[in-house]
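Q: If you scroll down you'll find the structure; I have some questions about it.
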Amino acid sequence: MKEIVTLTNVSYEVKDQTVFKHVNASVQQGDIIGIIGKNGAGKSTLLHLIHNDLAPAQGQILRKDIKLALVEQETAAYSFADQTPAEKKLLEKWHVPLRDFHQLSGGEKLKARLAKGLSEDADLLLLDEPTNHLDEKSLQFLIQQLKHYNGTVILVSHDRYFLDEAATKIWSLEDQTLIEFKGNYSGYMKFREKKRLTQQREYEKQQKMVERIEAQMNGLASWSEKAHAQSTKKEGFKEYHRVKAKRTDAQIKSKQKRLEKELEKAKAEPVTPEYTVRFSIDTTHKTGKRFLEVQNVTKAFGERTLFKNANFTIQHGEKVAIIGPNGSGKTTLLNIILGQETAEGSVWVSPSANIGYLTQEVFDLPLEQTPEELFENETFKARGHVQNLMRHLGFTAAQWTEPIKHMSMGERVKIKLMAYILEEKDVLILDEPTNHLDLPSREQLEETLSQYSGTLLAVSHDRYFLEKTTNSKLVISNNGIEKQLNDVPSERNEREELRLKLETERQEVLGKLSFMTPNDKGYKELDQAFNELTKRIKELDHQDKKD
């Protein structure tokens, strides 16, 4: 395949802090590359380097004569002016209303920007977190658009399902360098786990060898010491013991050289501990039974009705998912509950409720301030508690005095979450809380919220997240709001999970086959496995069509 971008020994620094170094990678025509890594690893930075918005500290990036387009994570402004026919068509398919950009929902804003990027007919399309805010239907549409895109795509994402479905190659930013893998996200994670196990075994084997040789050296040193002592004490045998001592010294030097050579040959490093994030949200506030009661609530913007005559009650301790298509009014409903927007009907909120509201916005923080200034504390103990929490959330010590504007989008979301962790809210209202968060942070947030004893209202399109954290849902559809208990996964959903598992296995087999020839040992078995997996996936697709 044709190589369109080459990165050679690329390094990047911010204020003398190394983001990544010695990055070597290539982009082939037709690739769909998923960039993964923890918050602050430099994923968005790498996109901007490829787009030529930034210059590397070292190394070079060679781009063939290609057209590039970049769709960023978030933007404060956008214009519907000068639309191309292709862009108009995508906006219609995605049902994006052509009105003031600031009046659009988070999902509608993203779809408008994606439509512009996809319609530019670029040779290389760069997408930064393209699934944030997207509902299930829009996500599936985007996956199909990318699979049939007549060009190359590099995307940053923390969405496990999306990476499995769309990516043909993974770039993982770990330990300040880049690892390339041919296959999807799940295939890479299996490969990574095997690699870490092999590395750990090699390191342990090397350490045993070092211990063995060092024990022999210590034994020889003891003999040498004894021989030297005897050479000065025993009359008549001094020369014999002196020669013996010298011979032992020579053996020690020989062993030392052998050890050094063995270490040079092996150079196995211990496995870097997994990046982890730890936090917990406590509530100590006593509350009554009801948190919220909504009666006959109707909300419309001009002639456009979002929902009408909505009635539901939420008890303290309930964990409720708010779901619906992009633009259906999920964020508007949250704002009505919080009294930030008006509506017809009655909304009662428990006056004793201590509410924390995490918005979708990442620009509403004081960007010039540092965490030290934002979480200003009078006592040394309180300041230490905040710094300890930051460390558990994956921040470095230097970021305590770093302006928030220099932080990644995911790190900004964590800063907002910190406020609610510190204030011990008994009601959390979260609007797309997993947007921008890296995978370890998402998983830890899921675990924390599943054990949270307070009331939770969450808007999210991350089905894994909602399955783990909520037990009921408010469904906004057909201008109404219906409260439902979380249902048991349907047979169709189980088929979809099986299909995804089979696709992951097929990608893993394909990755191995790509490094082999038909004459290699094991090729025939892998090729047979690939064909069998393909057959099973087609059978599942056929069943879906029948449904």
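The backbone N, Cα and C atoms fix where each Cβ goes, and this holds for glycine too.
None of the listed substitutions appears in this model.
Okay, so Swiss-Prot annotates it like this:
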- 5-200: domain 'ABC transporter 1' (DOMAIN)
- Gly37, Lys38, Asn39, Gly40, Ala41, Gly42, Lys43, Ser44: ATP 1 binding site (BINDING)
- Glu129 to Gln: Probably has no ATPase activity, does not confer lincomycin resistance, cells enter stationary phase at lower cell density, almost all protein is bound to ribosomes; when associated with Q-432 (called EQ2). Used for electron microscopy (MUTAGEN)
- Phe237 to Val: Still confers resistance to virginiamycin M, lincomycin and tiamycin (MUTAGEN)
- Phe237 to Ala: No longer confers resistance to virginiamycin M, still confers resistance to lincomycin and tiamycin (MUTAGEN)
- 292-504: domain 'ABC transporter 2' (DOMAIN)
- Gly324, Pro325, Asn326, Gly327, Ser328, Gly329, Lys330, Thr331: ATP 2 binding site (BINDING)
- Glu432 to Gln: Probably has no ATPase activity, does not confer lincomycin resistance, cells enter stationary phase at lower cell density, almost all protein is bound to ribosomes; when associated with Q-129 (called EQ2). Used for electron microscopy (MUTAGEN)
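Looking at the shown structure, what environment does each listed feature sit in?
A: In the predicted model, residues of the domain 'ABC transporter 1' (5-200) average a pLDDT of 88.
Within 10 Å of the C-beta of Lys43 (ATP 1 binding site) we count 29 further C-beta atoms, all protein chains included.
Cβ neighbours within 10 Å of Glu129 (mutagenesis position), excluding its own Cβ and spanning all shown chains: 22.
Annotation note: Ser328 (ATP 2 binding site) sits in a coil segment as assigned by DSSP. Residue density at Ser328 (ATP 2 binding site): 22 other Cβ atoms are found within 10 A of its Cβ, drawing on all protein chains shown.
According to DSSP, Glu432 (mutagenesis position) sits in a coil region rather than a helix or strand. Other C-beta atoms found within 10 angstroms of the C-beta of Glu432 (mutagenesis position) number 23, with every protein chain shown included.
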Q: Can you list, in sequence order, the residues of the same chain other than Gly324, Pro325, Asn326, Gly327, Ser328, Gly329, Lys330, Thr331 whose CB lies within 8 Å of the CB centroid of the ATP 2 site?
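A: Not counting the recorded site residues, we get Ser105, Gly107, Asp135, Leu306, Thr332, Ile476.
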Q: By CA-CA distance, flag whichever of Pro325, Asn326, Ser328, Lys330, Glu432 among the recorded positions is nearest to Asn39 (ATP 1 binding site).
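A: Going through Pro325, Asn326, Ser328, Lys330, Glu432 one by one, the Cα closest to that of Asn39 (ATP 1 binding site) is Glu432.
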Q: Specify the secondary structure state of Ser44 (ATP 1 binding site) as given by DSSP, simplified to three classes.
A: helix
Q: Using a 10 Å radius around each Cβ and all protein chains in view, which of these binding-site residues has the most neighbours: Pro325, Gly327?
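A: Ranked by Cβ atoms within 10 Å, first place goes to Gly327.
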Q: Whole-number Å only: compute the distance from the Cα of Gly42 (ATP 1 binding site) to the Cα of Glu129 (mutagenesis position).
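A: One finds 13 Å between the Cα atoms of these residues.
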Q: Hey, how far is Gly329 (ATP 2 binding site) from Glu432 (mutagenesis position), Cα to Cα, in Å?
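A: About 13 Å separate the Cα atoms of these two residues.
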